[in-house]
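All remarks here apply to the structure that follows.
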Amino acid sequence: MADKEAAFDDAVEERVINEEYKIWKKNTPFLYDLVMTHALEWPSLTAQWLPDVTRPEGKDFSIHRLVLGTHTSDEQNHLVIASVQLPNDDAQFDASHYDSEKGEFGGFGSVSGKIEIEIKINHEGEVNRARYMPQNPCIIATKTPSSDVLVFDYTKHPSKPDPSGECNPDLRLRGHQKEGYGLSWNPNLSGHLLSASDDHTICLWDISAVPKEGKVVDAKTIFTGHTAVVEDVSWHLLHESLFGSVADDQKLMIWDTRSNNTSKPSHSVDAHTAEVNCLSFNPYSEFILATGSADKTVALWDLRNLKLKLHSFESHKDEIFQVQWSPHNETILASSGTDRRLNVWDLSKIGEEQSPEDAEDGPPELLFIHGGHTAKISDFSWNPNEPWVICSVSEDNIMQVWQMAENIYNDEDPEGSVDPEGQGS
């Protein structure tokens, strides 16, 4: 009987999701300046824009690149580099360019040819997460279903993978006992990589160390303060020796690599009432960070007083798995997860007065809800070169590159502005 009920619930949910998606699609011309939807051959659990841009002469677009991965059923997995053509500001943009058949608009007839897979490198198992090294973006670290962290220099691999499926990383980083997701390169110390694991530990490697036989590098330090699965780890963006970690023990920990005690963080705080899945340091404000949790909230923290949670962002209907500050705006951050929504928040609007109708849609700091995904969002990335452009990937193979309409984040023009809550959500 329970099976029947579950099947009925699933069918109802699917219908609701489809209805919401239809509403979203109908409203996209008013809500977005850009929407590109691309179905990948396999779902990607990871997404990160590379920092370089090519601007071909005489064209109305620029070429950006993304690091992606695959999560196949039983076939060969790959680390993937894709290119994306984004229209320049002077490209033709208006709602009349909307193509309802293809579900995209904005100076583009179709996405075909605008998003291309450039490089595929054989990978052992699915790519849980892939992140490039800031000092040399050709170097990419990946988290695998095994305990190894792999490092690839993609310039040393053919763009078409060896059909044998052999995975040939340039380094294998050892130290974990289990798989995981968290991965962070030190922006201030070249080659220093942190990784979080289901084995309750955080490993630190220096990839400039001389590898042992088989291109293996052992962890330089293993941090053992958490008592459960460590979900995410992130270096501080200014202080080369500080990093943060979050775990299923509901804690946020701040560590200092200069300390000799690798089992005790410099700060530990009970951050949420459920597992903490992600964290992000603010790129403009050295004391501010955010954490996202299975308790459906994003929490805002100040390193100078971690006893006090600055704010709790509430609107998600389910677990949050990714949170990222905007690289261009100090007060903007985004979060995503199981509820198929990517929410963009604006700290500067916290506490603003709202009409009762607006309050029904969410708190004043909820700037935008991206409702284009019909499955759990696995990862997303803010484009470092084009403000307000985000790439998000979901479990149903869909990758979307999108930018909310300018009148939503530019308050200057109250005339003709669109209510940002028209999303199907």
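Residue 1 is the first one shown; counting continues down the chain.
In case you wondered, yes, glycine gets a Cβ from its N, Cα and C as well.
Other Cβ atoms within 10 Å of the Cβ of SER73 (mutagenesis position), summed over all protein chains shown, number 5. According to Swiss-Prot, the mutagenesis experiment SER73 to Ala carries the following note: Loss of interaction with ZNF827 and loss of localization to telomeres; when associated with A-43.
Looking at Swiss-Prot, you'll find the mutagenesis GLU126 to Ala noted as follows: Loss of interaction with ZNF827 and loss of localization to telomeres; when associated with A-128 and A-179. According to DSSP, GLU126 (mutagenesis position) sits in a coil region rather than a helix or strand. Less than 8 angstroms from the CB of GLU126 (mutagenesis position) sit LEU45, GLY69, THR70, HIS71, THR72, ASN77, THR144, PRO145, each of them six or more residues away in the same chain.
The mutagenesis experiment ASN277 to Ala is recorded by Swiss-Prot, whose note states: Decreased interaction with ZNF827; when associated with A-231. According to DSSP, ASN277 (mutagenesis position) is assigned to a strand segment.
One mutagenesis experiment named in Swiss-Prot is GLU395 to Ala, and its note says Decreased interaction with ZNF827. When secondary structure is read from DSSP and collapsed to three states, GLU395 (mutagenesis position) falls in the coil class. Its own atom aside, the Cβ of GLU395 (mutagenesis position) has 17 Cβ atoms within 10 angstroms in the protein chains shown.
Spacing of SER73 (mutagenesis position) relative to ASN277 (mutagenesis position) is 25 Å (Cα to Cα, whole number). Within the same chain, the residues at least 6 positions away from ASN277 (mutagenesis position) whose Cβ sits under 8 Å from its Cβ are GLU231, ASP232, VAL246, GLY292, SER293, ALA294, GLU319, ILE320, PHE321, GLN322, GLY337, listed in sequence order.
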